[in-house]
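Chemist: This is the structure I want to talk about, given as structure tokens.
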Amino acid sequence: MVCEGKRSTSCPCFFLLTAKFYWILTMMQRTHSQEYAHSIRLDGDIILGGLFPVHAKGERGVPCGDLKKEKGIHRLEAMLYAIDQINKDPDLLSNITLGVRILDTCSRDTYALEQSLTFVQALIEKDASDVKCANGDPPIFTKPDKISGVIGAAASSVSIMVANILRLFKIPQISYASTAPELSDNTRYDFFSRVVPPDSYQAQAMVDIVTALGWNYVSTLASEGNYGESGVEAFTQISREIGGVCIAQSQKIPREPRPGEFEKIIKRLLETPNARAVIMFANEDDIRRILEAAKKLNQSGHFLWIGSDSWGSKIAPVYQQEEIAEGAVTILPKRASIDGFDRYFRSRTLANNRRNVWFAEFWEENFGCKLGSHGKRNSHIKKCTGLERIARDSSYEQEGKVQFVIDAVYSMAYALHNMHKELCPGYIGLCPRMVTIDGKELLGYIRAVNFNGSAGTPVTFNENGDAPGRYDIFQYQINNKSTEYKIIGHWTNQLHLKVEDMQWANREHTHPASVCSLPCKPGERKKTVKGVPCCWHCERCEGYNYQVDELSCELCPLDQRPNINRTGCQRIPIIKLEWHSPWAVVPVFIAILGIIATTFVIVTFVRYNDTPIVRASGRELSYVLLTGIFLCYSITFLMIAAPDTIICSFRRIFLGLGMCFSYAALLTKTNRIHRIFEQGKKSVTAPKFISPASQLVITFSLISVQLLGVFVWFVVDPPHTIIDYGEQRTLDPENARGVLKCDISDLSLICSLGYSILLMVTCTVYAIKTRGVPETFNEAKPIGFTMYTTCIIWLAFIPIFFGTAQSAEKMYIQTTTLTVSMSLSASVSLGMLYMPKVYIIIFHPEQNVQKRKRSFKAVVTAATMQSKLIQKGNDRPNGEVKSELCESLETNTSSTKTTYISYSNHSI
């Protein structure tokens, strides 16, 4: 304000502020006005505010520090460049000039808040009724600029602080660099928009990168503040939602770290050595100091850095720390270098850029010189000539956010342009409706803009004021002592990554691992650690289980076993008893010998059918018995043959039939002998049914019971084959086999043989009863010896057969035991009953002659005398009894000796 009267620059004005807020504002404007230039001010019809980090943070007690050439001056000049371009464009805001009021935030949120109060001065009503000049005249106030919109700020923490003030006064704000997800909250920051995507998109891209590289165990590192903490929070939330990525630990870098703080952070990160990947949402200075600490602790090649856009493709954080940073994957919003700005900025000089109040300071910093006696550089520095040129006498590279600053300014300009078209149709310049711009109405136009930005990409906003996510993905690589940030992919709602272009420490192209637990081998399932789904122990799927998925094993079906990797099931091999097996060779050999011997006996008996020995043996029952013996040998071949329906049918029929033939014939013989001698003790009348025809009827009646039982078995359970997978289901699935066999259970087998065993036992009983019959009269004793031996064989068979029920060799042992037992039984019968007769027929034909027949009366006499002498047997030796019986018989019959008894005509 100025006072009328004396027009001197030192006109004293005394006034009393009626608003404390305004007093604070005024004092703030004067603070450090001598040390730092306050702002850039360009007049125009519509004034836009600008917030840029021209200076870094100052030390304690000092708000501002060193000049930031790129982030400060480059971005600031980008806004001025955009304003110039818009004001020169006849098609954009024609006849309307944009002005600016640009302030320095000094990279500090609290200082930026103080500065931003400048933007709301015009909206604060002031009561100056009590303010008087020294001469009593009322003061004249300089009218503050009415700010229609604000471009900025850069840091998310600064934008959040400023947005809280601007929303109260309904001033739209467009940021060119703030990416904190918190700013997407349209209920709290409803007047905030941005031309850069929020960190939620960036976090999604980083999660996709981590997932694509197969990393599931990572640590996070954030600078304290909205940018770092919100970015890490977004990454954590997204990784939790999609699953598959676990956070080993989260570290935070304090705003004002103590000495040694960064070394402590690195050591804490090393406590989880498997979490090599580190997700970084940190500012540039913190990134540099973290890399320094890692280098100091000699951790080159250990950490796999994933940096946010604050790292991007900057050289400063990795300068002199290239080996530590090698392989770092960084992300940056897709951008392009603006050629027009390069030409503009290179042409800036001290003479043509006086509107930038910080440009002189930039000039000194950029060229390393001093401007006159008022320069801020030390006195021993060379003086600036003013003839220096940017990019000729100094290095120059366009700062990465220049494109977004220009797009932010153009977004505001297009919104104003569209607003003017609707509110002031056909009006040249500002119409009355736009003299005072309604911020809420302008916000609607901002959110509706859609144009191609300075890089040719569309500029749009969603309902929360966020720009779409478009990122370039870089990797810091070292090749032949040269370094570069190489583009390895991009992200636009989904990841496109060229893994083959990636290079890691020591020039390795195979990407390293960052996992809590190594992948389980095939056939192993994961047993996760409680609360840490990315960490697990591997458990092998044991027995007949196979790996269904990563977390579970399941049992294979009964007819299958796990494959070699236990990742699936395969059919269990089917086996049967093969002819070449040792278990089959021995029974077959015995059976063949037995069949040959039996055939030889039958042929011999047929050849000498009418000789006394054959006739005395009872030809009819002998042939029945020999048939049974033959069948007992033959069953071996049926038991070893490959099972099918026909073979199974024959097995059922002949399994017990051979024994039934044999023991039915023997039982009939022993029963006949027993009845004859028992009848002889009582009377001289011959017992009934002792003729050959009667004997055959009895024998076949006994055999018919077996056949009837087999017939019932056929009806109840038709024969068929099965594959028994339980018989050889060993503990080791590799040895498991399915056994192809007939569906004959052990119980069915016992039932089939049970009747024959019953005949055998009965026959044995009769053999015992007739053991005292004189051997010159009958075959009782050979039959008895046969039955005793047979019983011993079958008593040995039972424990062997049933004792191997759980053995893996069950099929072989049981089949061999059964066939050998039947062959041995047949061999005993053949050897004891017929081989002596064949021997006499072949080698002693002189004994095969007709002897005097014994009448039934002689048998009765022998039986009676035997009965009497048995009573004396208790007092005499066995030999004496036998001798006396023989002598008595010889005297009674007037014969010297009779060896065989004739059964013809009821004689013995």
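Backbone N, Cα and C define each Cβ position, glycine as well.
At each noted position, the model has the original residue.
Annotated L-glutamate binding site per Swiss-Prot: Ser156, Ala177, Ser178, Thr179, Tyr227, Asp309, Lys401, in sequence order. Per Swiss-Prot, mutagenesis Lys868 to Arg is noted as: No change in sumoylation. Abolishes sumoylation; when associated with R-872 and R-882. For Lys872 to Arg, Swiss-Prot lists a mutagenesis experiment annotated as follows: No change in sumoylation. Abolishes sumoylation; when associated with R-868 and R-882. According to Swiss-Prot, the mutagenesis experiment Lys882 to Arg carries the annotation: Abolishes sumoylation. Abolishes sumoylation; when associated with R-868 and R-872.
Help me picture these features in the structure, burial and contacts included.
Modeler: DSSP assigns Thr179 (L-glutamate binding site) to coil in the three-state reduction, placing it in neither a helix nor a strand. When Cβ atoms from all protein chains are considered, those within 10 Å of Thr179 (L-glutamate binding site) total 31, not counting its own.
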Chemist: With a radius of 8 angstroms around the mean position of the C-beta atoms of Ser156, Ala177, Ser178, Thr179, Tyr227, Asp309, Lys401, what other residues of the same chain does the L-glutamate site pick up?
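Modeler: The surrounding set, listed in chain order, is Ala154, Ala155, Ser175, Ala180, Val196, Asp199, Ser310.
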Chemist: Using only the Cα atoms of Ser156, Ala177, Ser178, Thr179, Tyr227, Asp309, Lys401, which the record gives as binding L-glutamate, return the largest interatomic distance in Å, rounded to a whole number.
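Modeler: So the binding residues stretch over 16 Å, Cα to Cα.
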Chemist: For each of Ser178, Asp309, count the other CB atoms within 10 A of its CB; which of these binding-site residues has the top count?
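Modeler: Per the Cβ count, the most surrounded site is Ser178.
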Chemist: For Ser156 (L-glutamate binding site), what is the secondary structure state per DSSP, taken as helix, strand or coil?
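Modeler: Assignment for Ser156 (L-glutamate binding site) reads helix.
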